[in-house]
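Pulled from Swiss-Prot:
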type	residues	note
DOMAIN	61-326	domain 'Protein kinase'
BINDING	Leu67, Gly68, Ser69, Gly70, Asn71, Gly72, Gly73, Thr74, Val75, Lys90	ATP binding site
MUTAGEN	Cys114 to Ala	Does not affect appressorium formation and plant infection
MUTAGEN	Cys136 to Ala	Does not affect appressorium formation and plant infection
MUTAGEN	Cys201 to Ala	Does not affect appressorium formation and plant infection
MUTAGEN	Ser212 to Asp	Leads to constitutive activity; when associated with Glu-216
MUTAGEN	Thr216 to Glu	Leads to constitutive activity; when associated with Asp-212
MUTAGEN	Cys305 to Ala	Impairs appressorium formation and pathogenicity
Amino acid sequence: MADPFAPRTMKRRNVKGLALTPAAPKPPPTAENAPIHRDSDQHAQLEIGIEFNLDLRPEDLEVIKDLGSGNGGTVSKVRHIPTNTVMARKVIHVEAKREMRKRIVRELQIMHSCNSEYIVTFYGAFLNENNDVIMCMEYADVGSLDRVSRVFGPIRVDVLGKIAEATLGGLTYLYAKHHIMHRDIKPSNILVNSRGSIKLCDFGVSGELINSIADTFVGTSTYMAPERIQGEKYTVKSDVWSFGLSIMELAIGKFPFAASEQLSDAESAPAGILDLLQQIVHEPAPKLPKSDAFPQILEDMIQKCLYKNPDDRPTPEELFERDPFVQAAKRTPVDLREWAFGLMERDNRKSHLAPQLSPATADLLRSSDSPTATYHGDDRPLETPTSAYRVDPRRGPAEGSAGLADQVDRLYIRD
């Protein structure tokens, strides 16, 4: 059986005739948020990081819009003018000498060899005139799962299974093939694009970068395993704790630890964070609330991930290969592209700046030809685990459930 995590071959045929310096670059896109999969050329350009090491220069990156910022830096959607490739550019402010920053950039180049369907494509890294570290990577037009959860609420259980499968697949690939631990698993570092692909970003490939910015990301510490908060050694099982916490957050629509509810977005008092970290270390691990929305095998998986003693936790590979919830998720067909379309369509209603789906695409999503046909043209909310999980056999499928009960039944399979 072929190794599912074997790196993709570097000998790829350049079917689109891509060149680093084309004679006539394509004009910039007219729609700022055009879905990736609607342009086959763009899909091919996204593979360019696999075929080439781009000679990235600041003057070749045209900013389309800012995506976010934090203590550690900023992220923008940009267009690489020579290749007309849309990218996500991350500017990281590093407090270090220039030689150390150069070393960080060199360490980041290993990301060129990380070729997996579960990992964002890396285009390159360099230092700008301010000696900031600049990283360019694949742009995910739907966004992070943190944003999806905040805007749309709890994620339904069949999609949650695919998120678990992709996240564990990415963690297993990184460690098995490159001996890299992610070190920062959380919903904001799990991205989704309009093709329905779920991918990891911001993994700990550069030890120097981790050391340089570790003190600037206070929020990340809330996803740290108890052993890391206490200063003990980081292992791949520390990633498993963060994975379990993230999956629970996406399932219930909020951060699982109760102390987090006492922290407002504007509050920066160290006492609030310290109380939360104390709870993570000393209080019992959170559990999924009792609900028909959550199959027992999901509860069991999360419980295994949140054992306080790391020796009791499984590895990402053990979960990916043998956990009943993940195996059931692998067997459950889910149209993630349609799910992603639904999220973007909801966003389109909220902003006149966002592109609208073409009539042909909307008709396709409404038609019975679509595998699950859950797209709605009206304002009905997206299904959540609690609204679409159970079906009364006397009444048949709930309105809008679109076969979700059948998919959840598959998630109960334990063999």
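Cβ coordinates are placed from backbone N, Cα and C, and glycine is handled just like the others.
Here the original residues are kept at every noted site.
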Among Ser69, Gly73, Val75, Cys136, Cys201, i.e. the recorded positions, the one with its Cα nearest that of Cys114 (mutagenesis position) is Cys201
Report the member of Leu67, Val75, Cys114, Cys305 (the recorded positions) whose C-beta atom has the most other C-beta atoms within 10 angstroms.
Cys305
List the Cα distance (Å, whole number) between Val75 (ATP binding site) and Cys201 (mutagenesis position).
13
Is it possible to get the count of other C-beta atoms within 10 angstroms of the C-beta of Ser69 (ATP binding site)?
11
Taking Cα-Cα distance, which of the recorded positions Leu67, Ser69, Gly73, Cys136, Cys201 are within 10 Å of Cys305 (mutagenesis position)?
none
Around Cys201 (mutagenesis position), how many other CB atoms lie within 10 A of its CB?
23
With every protein chain in view, what's the tally of Cβ atoms within 10 Å of the Cβ of Gly73 (ATP binding site), excluding that atom itself?
18
Counting across all protein chains, other CB atoms within 10 angstroms of the CB of Cys136 (mutagenesis position) number 22
